[in-house]
Amino acid sequence: MLGCSSLSIRTTDDKSLFARTMDFTMEPDSKVIIVPRNYGIRLLEKENVVINNSYAFVGMGSTDITSPVLYDGVNEKGLMGAMLYYATFATYADEPKKGTTGINPVYVISQVLGNCVTVDDVIEKLTSYTLLNEANIILGFAPPLHYTFTDASGESIVIEPDKTGITIHRKTIGVMTNSPGYEWHQTNLRAYIGVTPNPPQDIMMGDLDLTPFGQGAGGLGLPGDFTPSARFLRVAYWKKYTEKAKNETEGVTNLFHILSSVNIPKGVVLTNEGKTDYTIYTSAMCAQSKNYYFKLYDNSRISAVSLMAENLNSQDLITFEWDRKQDIKQLNQVNVMS
């Protein structure tokens, strides 16, 4: 299983931010990647068709196959996006539909970030493609995916490949997880509109005065498991009621706090094969600064890469390896016994 949760927020100083978790049973050889302008990105593995990208972008991904595969990222125009698992619902074609171009599902994020500015551009681009059932070389199959994008205006969309083609959800609440589709998750929210940060009122039963045991009773009923539907509800609830950030730093802090509600420790979620599904990394990004932030399962320090600090016309990819060592700040002197 490859899980994932994502959300977008807006700060009071009009910064648009996006964040996601990456939950998986294996760690691909991932790193932070800056793809410069005109680098050239494939559409398919089986055909040597390369599209030069107009815009540079940064995000988390892999360089283990022919073209860089990004799982999420932000481009120089402030468009942000991510791929998320869409098991049993994603539908891919065997051949391109008439008038469209075939694309491997894992290259969608790279192609979109490399060539789009707004969510309107994303919709136009993706409706010109047919997502093909072409296996990923590393996984050995075409992973079932859906996609979410947020632009500098703050609008978030969800793109889902299904039996009817591509379904586009506009003006979403800016939250997404995994299967089922976005519309189902949005409808499911209606069953939880009574969940609130406010404490319930005391009530009388005869002469008995009943009071809550403590703070937080207004959240009773919010599910605590790790299913996609439960994670969607928790992220939506935390997003709605978390105090609004004043600036980018506060926004990034809020994003990591909100997504901590769906972080999965090793051993808590197991597959049918007994493998552990866990949160490998959590990332956040800002449309205005083009900064990309992340922290790892093994190292909870927030690291950052600034897209605009690099040569965006470079001929080569710019990569940043993971530092997996836990970064603990020691506040007093440690005596080493001789």
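Positions of Cβ are set from backbone N, Cα and C atoms, glycine also.
No noted substitution is present; original residues retained.
Cβ environment of Cys4 (active site, nucleophile): Arg20, Thr21, Met22, Asp23, Ala82, Leu84, Tyr85, Thr177, Asn178 lie under 8 Å away, each six or more residues apart in the same chain. The active site, nucleophile annotation in Swiss-Prot covers Cys4.
Long-range Cβ neighbours of Thr63 (mutagenesis position) (same chain, at least 6 residues apart, Cβ-Cβ under 8 Å): Asp29, Lys31, Ile33, Leu317, Thr319. Classification of Thr63 (mutagenesis position) by DSSP places it in coil, neither helical nor stranded. Experimental mutagenesis at this site is recorded by Swiss-Prot as Thr63 to Ser, annotated: Slightly improves the specific activity. Has little impact on the substrate affinity, but exhibits 12.3-fold increase in catalytic efficiency; when associated with C-110 and Y-198.
For Ser110 to Cys, Swiss-Prot lists a mutagenesis experiment annotated as follows: Slightly improves the specific activity. Has little impact on the substrate affinity, but exhibits 12.3-fold increase in catalytic efficiency; when associated with S-63 and Y-198. For Ser110 (mutagenesis position), the same-chain residues that are 6 or more apart in sequence and have a Cβ closer than 8 Å to its Cβ are Val35, Ile41, Asn53, Phe57, Gly61, Ser67, Pro68, Val69, Leu70.
According to its DSSP assignment, Asn198 (mutagenesis position) is coil. Under mutagenesis, Swiss-Prot gives Asn198 to Tyr with this note: Slightly improves the specific activity. Has little impact on the substrate affinity, but exhibits 12.3-fold increase in catalytic efficiency; when associated with S-63 and C-110.
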Practice task
Compile a sequence-ordered list of residues in the same chain as Asn198 (mutagenesis position), six or more apart from it, whose Cβ lies below 8 A from its Cβ; state 'none' when nothing qualifies.
Solution key: Gly218
